[in-house]
Amino acid sequence: MPDLADLFPGFGSEWINTSSGRIFARVGGDGPPLLLLHGFPQTHVMWHRVAPKLAERFKVIVADLPGYGWSDMPESDEQHTPYTKRAMAKQLIEAMEQLGHVHFALAGHDRGARVSYRLALDSPGRLSKLAVLDILPTYEYWQRMNRAYALKIYHWSFLAQPAPLPENLLGGDPDFYVKAKLASWTRAGDLSAFDPRAVEHYRIAFADPMRRHVMCEDYRAGAYADFEHDKIDVEAGNKIPVPMLALWGASGIAQSAATPLDVWRKWASDVQGAPIESGHFLPEEAPDQTAEALVRFFSAAP
């Protein structure tokens, strides 16, 4: 994949060793540490329009999720354990410790947001604040899977099918699939919101059969272990205790299932939120508005 360092001016590259393999990250800026996590079918590059603005106030760590982008791919098992959001969160905590950050702020989009809220539920003492972009909790998505929503996020069921069914089908035309997925979730319904260099980065990553397998394992974990972890928390009345911001696209995925802020109030003790004039990909479709909201939230006194 192309390096694309020019999309992250002032950032350096880090390969961070953990007990489950290396995590790739770009690190830039000075100030309190802020970890940014991407989603499917992307890499850390999706933050390129927002990270430099955040780096004016924070030390920003933009990481590839375990198995995605340039991060190592932990070997999976029948329970998809390394790709549960719980396991991913633990590995990213370890990576942050390696960088010297035991306590940090966290923002995640899509799958990265699922890792983020799981980290907040399992290890709240690690976080100062949490932001999630264009998601509802995994449990809520599955519980709200009516006809309209099942058609909109069909990939949740498709990618969760037993291996190698989705892997083999995706291998028929991976370039078409990844570009179609990106375009279909934007407000405009095309690729015009993306930097072409970023799209090429996502395309090359998705072209790797092993990376596609990891993405399927991510969704298999979401359909089984992640759902059960969420179910235990919601039934026990456990809530995210740290200050939380929920942002969603006015034309995004989360708002089409429910009113996001109402849902998150069931899951978090101190949550605020608002829509962004965007589709699903807030940091690329509406970077100024997204960056402004994140800076305001993370800069405010607790």
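Using N, Cα and C of the backbone, Cβ positions are placed for all residues, glycine too.
Annotated domain 'AB hydrolase-1' per Swiss-Prot: 32-270, in sequence order, evidence recorded as sequence analysis.
In this structure, F40 (mutagenesis position) belongs to neither helix nor strand by DSSP; it is coil. Sequence-distant neighbours of F40 (mutagenesis position): residues of the same chain at least 6 apart with a C-beta under 8 Å from its C-beta are D110, R111, M215, D218, Y219. For the mutagenesis experiment F40 to A, the note given by Swiss-Prot reads: Reduced catalytic rate. Minor effect on substrate affinity.
Among the mutagenesis experiments that Swiss-Prot reports, D110 to N is described with the note: Loss of enzyme activity.
Around the Cβ of D110 (mutagenesis position), 25 further Cβ atoms fall within 10 Å across all displayed protein chains. In the three-state DSSP scheme, D110 (mutagenesis position) falls into the coil class. If you look up Swiss-Prot, you'll see D110 marked as active site, nucleophile.
Marked as fluoroacetate binding site by Swiss-Prot: R111, R114, H155, W156, Y219. DSSP assigns W156 (fluoroacetate binding site) to a helix in the three-state reduction. Residue density at W156 (fluoroacetate binding site): 17 other Cβ atoms are found within 10 A of its Cβ, drawing on all protein chains shown.
Following the DSSP three-state reduction, the secondary structure of W185 (mutagenesis position) is coil. Looking at Swiss-Prot, you'll find the mutagenesis W185 to F noted as follows: Reduced catalytic rate. Minor effect on substrate affinity.
Swiss-Prot documents Y219 to F as a published mutagenesis change and attaches the note Reduced catalytic rate. Minor effect on substrate affinity. The number of other Cβ atoms within 10 Å of the Cβ belonging to Y219 (mutagenesis position), over all protein chains shown, comes to 22.
Sequence annotations record features per position, and here Swiss-Prot assigns active site, proton acceptor to H280. Secondary structure at H280 (active site, proton acceptor), as computed by DSSP, is coil.
Largest CA to CA distance in the fluoroacetate binding set (R111, R114, H155, W156, Y219): 16 Å, whole number. R111 (fluoroacetate binding site): 25 other CB atoms within 10 A of its CB, across all protein chains.
Scoring each of the recorded positions (R114, H155, H280) by how many neighbouring Cβ atoms lie within 10 Å, the top position goes to R114. Between the CA atoms of W156 (fluoroacetate binding site) and H280 (active site, proton acceptor) there is a gap of 15 Å, rounded to the nearest whole number. Residues R111, R114, H155, W156, Y219 make up the record's fluoroacetate site, and a Cβ search at 8 Å around their centroid adds F40, D110, I153, L159, A160, D218, G222 from the same chain. When the Cα of W185 (mutagenesis position) is compared against those of the recorded positions R114, H155, H280, the shortest separation belongs to H280.
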